[in-house]
Amino acid sequence: MFSSRIWLLLAVTVGVCLAVPDLDEIKKNLRKHGPDYYKNQPKMNENTVRLLKVDYWFRTESMIYDDIDNKEKDPSTVIAGNFSFETLHHDVEGGMLGRFTLTQCNTDNCGNPSPIYIAFRQGGNNAEHILKASDESDATWNFLYAIVNTIYTPAEYGEGDEQTVDTIYGRCFVNFGRPEDKRFRRIIEKCDLGYGTNFTKFEGIESVQYDQDVWYTQNTKVDADIIMVDAIEMLAFKSPLHEKYGFTLESRTHVEITNRTRVFVTSYCNDTVPSAKCAEQAFGAVRVGGKLYEHVKIAQEQSNKLTKLIGTYRRHLQDMGDSHICEKHSLLYSQIAQEARLAKRQDWEAAIQYPENDHVLSLIASALGGVGTAESITTAREVLLTASPDYLDDLLFGISQSSSNNEKWHKQLMYWLGSLDKKSEEYWKVANTIATVLNKRCEASTSSLNSCNKGKETIVNKFITDLTAGGVEVRVLEVLENIPIFGSYTFAKKFICETESEDVQKAALNVILAASKNLYETQLTHKLIKLFRNTCSQETPTSHSQLAIDILLKCVPDHQNVATLILRTETLNPDDQEKWHYLYKAIEASGNKDELKAEFWSRMRKFKVFRPNFLHRALQADSHVHWQEIADASNFQLFSTANTEFLQKSFKRSIFELSMKKGRKEHNLFSLSIDTEHLEQFVTGSASSRSGAPQGSVRIGVAGHKLPTHHIFKGSTDLLSTVWEADGRTHKAFEGHVPVRDVRLSVPLLSGLTLDVDSVGAISMRVLASAEVSLWNQRSNAKAEAYTSGSLHLTASLYHHSEPVRHVESTISALSTFTTDTRAIFETLPYDFCLRTSNSNVDINQKTVVQDQIGKHKKKTLNRKRVHPGVTYRLDDSTIRQCNSYLEQFRL
């Protein structure tokens, strides 16, 4: 009882103390308004609350420019005027309801925005609910929403000063600094912009930087009001490929208090009513979102341009012909691929069934495949493949290059595969494509890759299980090469150094070679060493030994014992000179590519037992590995690797790969694998113990996807037919388009304007091949030309009240041709030949268009061009020796 009285007394004391009037405030009001000021005040009752109305003056300025040198000359958009902020309600949970209203416009471009209501959390200014007046039909971004977004933070209440959260711009880092000298600071940066399409195949080809810096000045004497706000906002799209590419946007906002009024009114809602609910009940406000402003219109409505762009591409193709490509091929395809995502089924039906589009159906099929939705698969099967089944390959290539990671799309692909006969060619083509699609699903993030490798991805497990259920086939392993995860690796490893056929073991080695070195373990390395040493139960072909070398060298230096096991096998009388020559060249190539590996092998050779000897220079062999850097600029390294095997002076197989590396991430751009069997009996005139029917096959890989193997000839009859048909005519070996950039986003600015940005990019490639064999002159000439076009295109449009203000376009394109020319003389056996590899001039064009959409509509166009001279690439020592021999024969 006594304690209860003490607590009651303390409560009364606190209440009395808190009720003591502010004498300084009373004296101030008496001096200002006279002695009758308090007599004339309305009588307050228990339903009367004290609220605030604060008047502010504001000014915002926005500008977009293509180059910093033009910043001072370019126009800007200014909005200035006055607005008021009113407090309307406080709830018991610490929430507060405020209203922002335009009171005056000084620049005649403010429009007529309706008041905005915001429910926020006191203490941290955390925005929770945004509401609009009921008489406003559509909520469209304007400067009132911008002011609200400037003052209130998207950070979560109570989660600290530094957070990475979802904002209206995307997922961003938000820092709300503690007060220093009456000033707070909010920084928003490191944003993953946009909630729509934001795809980049090669990280770093286009950099996007968004920064927001807001300073708040507080009045610490009277209720801690914000008396001044200064905000700076910057958005820049740039590319390391060209310093003039892109644009920069800046906006600045200044807000300053002009008046502060206390008002006493009857409370609008009971304090138990949440602030957002009070806005709806008392003011009829309608919610338009939370801190993400979900139902506020930001992006401008645009009609779909798919049909128009396809028509433009068709006319361009008619004017230019089909012999080569230009920068417009890749540019137009990238735009078509972007519009394809928003196209409806009737748009596709119209494009596919339009008679004049027959010669561009390959492009339409590729774009449809790249959409990556369940609806696109249905449209492709029911419309495209029903009317034009010959375009299955183009459709599948488009699917393989899609950036989509849609679960329903993956299931539709699996349903399609399940409906096909496993004995049909279509089944294996579709399976080969699905393997690449699911591999992208696994590589989407570190966690998803771990999930795939641990067998936790149901759809991936089902695909591999169904594919391998019918037993082992070479085609099964070729498909698994496109999805080299742990399940594929484990399946392939079972056939290494076992009793399976040579073709199966070779295909299994290719799967393991494609897999990550993180999957390799001691059991595998021991099997590979046995292959290399030719100590398996079956005799090991040289091809298998060389593939084993390629895999073992990937292990180094992670598995350091591998180097010891290899070098211990060295002798002065090697069993297979081609194998050992290939090993030494492969070690040299790996050292050229990676300095750490070069240092590792150098240290190994310093041991007395492993010191190099005359054997390295005395080998009479032509098999080799050649690594060559092509370009290194802007942190991108472009290089090629060529692996070639010879058997008894005759060509056996080769793998050429063109790759790009940025940081630790390596991308395969193009690969060409040529494989032959049993040709030595025709080339050298001698039959080996492995003699059989001659075979030749080719497999092309583009942007991480290996196409199905194409068999050139099987048997002597096919070989002879191929030779007779080699009359020098040019054939199209491959044509395809690879999207590399697809971004579409709308950015609401703190100045009240909005910015729509579209960024697209693609690489187009056309490979033409020709071969001529003259049995009379005993000469042959084979030529392959890869015409390559790449484009990156960016458009940025600044809008004010949905009206265009300024438009910037920036484009960069590159065009070049890669050529290989092989000539041979077969007057004597073994024949002599020479290979020449070259690259034509690299033409780089950059174009910028800046156009004002108001006033005189001034337009500025800038064209810039650079030409990098073509080069003929240095050959490996073995190839140089062969070329010298060829030239000697040619002179004779």
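Using the three backbone atoms N, Cα and C, a Cβ is placed for every residue, glycine included.
Swiss-Prot gives this note for the published mutagenesis Ser62 to Phe: In qm182; lipid contents in the intestine increases by 40%, and by 80% on a klf-3 mutant background. Suppresses the delayed germline development and egg-laying on a clk-1 mutant background, but does not affect the rate of postembryonic development; when associated with T-146. For the mutagenesis experiment Ala146 to Thr, the note given by Swiss-Prot reads: In qm182; lipid contents in the intestine increases by 40%, and by 80% on a klf-3 mutant background. Suppresses the delayed germline development and egg-laying on a clk-1 mutant background, but does not affect the rate of postembryonic development; when associated with F-62.
If you measure from the Cα atom of Ser62 (mutagenesis position) to that of Ala146 (mutagenesis position), you get 13 Å. Note on Ser62 (mutagenesis position): other Cβ atoms within 10 Å of its Cβ, all shown chains, come to 25. The DSSP secondary structure for Ala146 (mutagenesis position) is helix. On its own chain, Ala146 (mutagenesis position) has Thr60, Thr253, Pro748, Leu749, Leu750, Ser751, Gly752 as residues at least 6 apart in sequence with a Cβ closer than 8 Å to its own Cβ.
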